[in-house]
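Here is the structure we will look at.
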Amino acid sequence: MPSEKTFKQRRTFEQRVEDVRLIREQHPTKIPVIIERYKGEKQLPVLDKTKFLVPDHVNMSELIKIIRRRLQLNANQAFFLLVNGHSMVSVSTPISEVYESEKDEDGFLYMVYASQETFGMKLSV
């Protein structure tokens, strides 16, 4: 069972900065993304991992399809993705643009997902 602690709670700021430095050094065309289930989410499963290296040319709709597939959701199940705790992002936006505008000070791009429009904003496919 995955930990109830968030990625930021499990790794120190210094560890996260070093993780990003190594990732960007070894994979310069990949975006380091942390995707976690919204803390109040009950219907959607927890992902088997939280850290993803997303090719920088991928757009948000492709990323959503990948996450939906990993969660094994059917077409009728609602799925909303929130970037950096507050942002609604167009599904046609490349992940590289989202990363540049929304990355955390540690260098990761953080996202949470839920089955409802819990956030007041939504990104759905």
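Including glycine, each Cβ sits where the backbone N, Cα and C put it.
In the three-state DSSP reading, Gln26 (mutagenesis position) counts as helix. Among the mutagenesis entries in Swiss-Prot is Gln26 to Lys, noted as: Increased interaction with WDFY3/ALFY, no effect on SQSTM1-binding; when associated with Y-27 and D-57.
His27 (mutagenesis position): 13 other CB atoms within 10 A of its CB, across all protein chains. According to Swiss-Prot, the mutagenesis experiment His27 to Tyr carries this note: Increased interaction with WDFY3/ALFY, no effect on SQSTM1-binding; when associated with K-26 and D-57.
Quoted from Swiss-Prot, the note on the mutagenesis of His27 to Ala is: Decreased interaction with Legionella effector RavZ.
Remark: Ile35 (mutagenesis position) has Leu47, Thr50, Phe52, Ile67, Leu81, Met111, Val112, Tyr113 as non-local neighbours, by Cβ distance under 8 Å and separation of at least 6 in sequence. DSSP classifies Ile35 (mutagenesis position) as strand under the three-state reduction. Among the mutagenesis experiments that Swiss-Prot reports, Ile35 to Ala is described with the note: Decreases C18 ceramide binding.
For the mutagenesis experiment Phe52 to Ala, the note given by Swiss-Prot reads: Decreases C18 ceramide binding.
In Swiss-Prot, the entry for mutagenesis His57 to Asp states: Increased interaction with WDFY3/ALFY, no effect on SQSTM1-binding; when associated with K-26 and Y-27. The structure shown retains the original residue. Every protein chain shown contributes to the tally, and the Cβ of His57 (mutagenesis position) ends up with 11 other Cβ atoms within 10 Å. Reduced to three states, the DSSP call for His57 (mutagenesis position) is coil.
Arg70 (mutagenesis position) counts 14 other C-beta atoms within 10 Å of its own C-beta, drawing on all protein chains shown. In Swiss-Prot, the entry for mutagenesis Arg70 to Ala states: Abolishes interaction with TECPR2. The structure shown retains the original residue.
Neighbours of Gln116 (mutagenesis position), defined as other CB atoms within 10 A of its CB across all chains, total 15. According to Swiss-Prot, the experimentally introduced change Gln116 to Pro is described as follows: Abolished delipidation by ATG4 family proteins.
Recorded in Swiss-Prot as a mutagenesis result, Phe119 to Ala carries the remark: Impaired localization to autophagosomes.
Rounded to the nearest whole angstrom, the C-alpha distance between Gln116 (mutagenesis position) and Arg70 (mutagenesis position) is 18. Close to Gln26 (mutagenesis position) in the fold, though at least 6 residues off in sequence, lies no residue with a CB less than 8 Å from its CB.
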